[in-house]
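Here's the structure, in structure tokens; my notes come after.
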Amino acid sequence: MGIGRSEGGRRGAALGVLLALGAALLAVGSASEYDYVSFQSDIGPYQSGRFYTKPPQCVDIPADLRLCHNVGYKKMVLPNLLEHETMAEVKQQASSWVPLLNKNCHAGTQVFLCSLFAPVCLDRPIYPCRWLCEAVRDSCEPVMQFFGFYWPEMLKCDKFPEGDVCIAMTPPNATEASKPQGTTVCPPCDNELKSEAIIEHLCASEFALRMKIKEVKKENGDKKIVPKKKKPLKLGPIKKKDLKKLVLYLKNGADCPCHQLDNLSHHFLIMGRKVKSQYLLTAIHKWDKKNKEFKNFMKKMKNHECPTFQSVFK
């Protein structure tokens, strides 16, 4: 990650500030020196005339801000560049993006998102380069569409600078370095079997079911999943009267593999969300009580409280 000028792919720090962003960010000093940051900027949310109840502050990035805790620097500014004024709001809004980050759709996803959700402490706001936004969008939106999401208006790339100092990861012409080492597996089926990751998927989903599957067939470019037995863990938008005739869809999944569906003799943990009239599968795991991580998930699920703010995607 670095601060660069987007024109001609040049990178550099044209800022007379001191801040350490680690080896990946151009060296500019220690963030711990800043307890208060006063932004004098003519771009972004500070131009909007919005009244903030508190002046901008430089604060520690908390461990439970999972999206940005390991981004490479330790302090961030509040309000952030998405106009979130409190850490509670930042954590709740950022949690929507953690499952996407885990999909590794682009090498610059975390750098791009954290430059907005958890901007580094400088004497004025520095936005991500437009080309970085476009590269992340072009790589990640196809993955998002498997989950029924599109690139949100709040991250529209033409809002970000082209010819000014901006947050960069690699030069714009180094596209080969930013391409993900991806897989052909349907993204909702490509899940890490870690209790924390399952909890994150649960919170990002609207409903969760323990399910036995009757059959899977292709329909209009999707995989259509017909349940045999189901027990709700989290109903969300599903009405009890509709459970009997519930059908799920793996969006755009007709031709990508989902290895969990190769053997339907198991019970599954199915998570999803409703998009228009369809119930979309957003994550699937074999229901395996013998697995240590799955057992941990079951314990955590009983007491875990998911974020309550409305999703940034809606």
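Glycine too: its Cβ is placed from the backbone N, Cα and C atoms.
Keep in mind that this structure shows the original residues, not the substituted ones.
Residues annotated as domain 'FZ' in Swiss-Prot, with sequence analysis given as evidence: 53-169. Summed and averaged per residue, pLDDT over the domain 'FZ' (53-169) gives 91.
Annotated domain 'NTR' per Swiss-Prot: 186-306, in sequence order, evidence recorded as sequence analysis.
For the mutagenesis experiment Asn173 to Gln, the note given by Swiss-Prot reads: Reduced molecular weight.
Here the Cβ of Asn263 (mutagenesis position) has 9 other Cβ atoms within 10 Å, regardless of which shown protein chain they belong to. One entry in Swiss-Prot concerns the mutagenesis experiment Asn263 to Gln. Its note says: No effect on molecular weight.
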